[in-house]
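What Swiss-Prot annotates here:
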- GLY160, ALA161, ASP212, CYS222, SER239, ILE240, SER241: glyoxylate binding site (BINDING)
- 24-86: domain 'HTH iclR-type' (DOMAIN)
- 101-272: domain 'IclR-ED' (DOMAIN)
- LEU143 to Asp: Strongly reduced promoter binding and tetramerization (MUTAGEN)
- MET146 to Asp: Strongly reduced promoter binding and tetramerization (MUTAGEN)
- LEU154 to Asp: Strongly reduced promoter binding and tetramerization (MUTAGEN)
- LEU220 to Asp: Loss of promoter binding and tetramerization (MUTAGEN)
Amino acid sequence: MVAPIPAKRGRKPAVATAPATGQVQSLTRGLKLLEWIAESNGSVALTELAQQAGLPNSTTHRLLTTMQQQGFVRQVGELGHWAIGAHAFMVGSSFLQSRNLLAIVHPILRNLMEESGETVNMAVLDQSDHEAIIIDQVQCTHLMRMSAPIGGKLPMHASGAGKAFLAQLSEEQVTKLLHRKGLHAYTHATLVSPVHLKEDLAQTRKRGYSFDDEEHALGLRCLAACIFDEHREPFAAISISGPISRITDDRVTEFGAMVIKAAKEVTLAYGGMR
């Protein structure tokens with residue numbers, strides 16, 4: 001993993017090289033804030049960013065919350081420091097091009113595929129759209145196997161990775177998300193009742209893994225567990241997917257234990273904490 005560049009303390013406020021007005025000025029300021037967060041040791045306080053930018057705290061906060069709404073930055077930890085968001089992957093591939101996470105994860109995904117005999121995926125959380133995005137995959141060798149495109153999106157309420165993420169939210173956050181996004185029915189098994197979904201999420205927290213039982217596609221089952229960063233925040237999930245003929249009722253617990261173990265390995269290797 002590439003060592004993060006420590007934040008430079010006491011940096012003089014930035015001085016614009018050319019005059020800028022309106023939205024262009026706001027865009028320039030926002031991009032500079034994004035760069036400084038990326039150069040930090042993981043997260044930066046609002047006051048430090050404001051000092052670096054030579055802006056009032058209120059203006060800096062407004063720029064950050066705008067980028068947060070689009071998923072480019074996120075708040076982490078009890079102090080609410082600012083860190084890079086996963087949506088950077090969608091527009092600039094910075095999340096993927098660094099190769100740090102994938103270099104750590106891919107061997108673990110391959111081992112999990114060999115152990116389980118099923119296709120294994122890794123997805124990250126896109127906080128702006130509240131969807132899970134597949135960024136890596138190791139397909140099994142069976143003729144009948146699950147296949148999803150890299151960059152493909154998974155619904156939060158009807159996928160293993162999505163429900164693993166949802167289970168880490170508070171009930172208030174889940175309620176707010178469901179009110180905004182709704183519960184689309186993909187199959188007859190999709191959980192379209194908020195009450196039933198919340199009951200399922202409670203079971204996910206208790207087990208340590210989520211279980212998509214033909215809720216996104218008929219005949220397909222998926223189990224997933226979250227990966228956590230250094231702030232104990234979930235940012236990715238590992239999943240095992242396969243047909244119901246192979247992921248049978250008597251093997252669900254076995255597959256669940258496998259995916260929990262793999263997720264813990266990645267969390268530890270990535271320097272995260274649970």
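Using N, Cα and C of the backbone, Cβ positions are placed for all residues, glycine too.
The noted changes are left out; the structure has the residues it started with.
Of all the mutagenesis positions in the record (LEU143, MET146, LEU154), the one with the smallest CA separation from CYS222 (glyoxylate binding site) is MET146. Working note on the binding-site residues SER239, SER241: by count of other C-beta atoms within 10 Å of each C-beta, SER239 ranks first. For the domain 'HTH iclR-type' (24-86), DSSP puts the residue distribution at 37 helix, 9 strand, 17 coil.
Within 10 Å of the Cα of SER241 (glyoxylate binding site), the following mutagenesis positions from the list LEU143, MET146, LEU154, LEU220 place their own Cα: MET146, LEU220. Ranked by Cβ neighbours within 10 A across all protein chains shown, the recorded positions GLY160, ASP212, LEU220 are led by GLY160. Here the Cα atom of GLY160 (glyoxylate binding site) is found 13 Å from that of MET146 (mutagenesis position). Counting every protein chain shown, the Cβ of LEU154 (mutagenesis position) has 25 other Cβ atoms within 10 Å. Ranking the binding-site residues ASP212, SER239, ILE240 by the distance of their Cα atoms from the Cα of LEU220 (mutagenesis position) places ASP212 first. Mapped onto three states, the DSSP output places LEU143 (mutagenesis position) in coil. Across the residues the record lists as binding glyoxylate (GLY160, ALA161, ASP212, CYS222, SER239, ILE240, SER241), the two Cα atoms farthest apart are 10 Å from each other.
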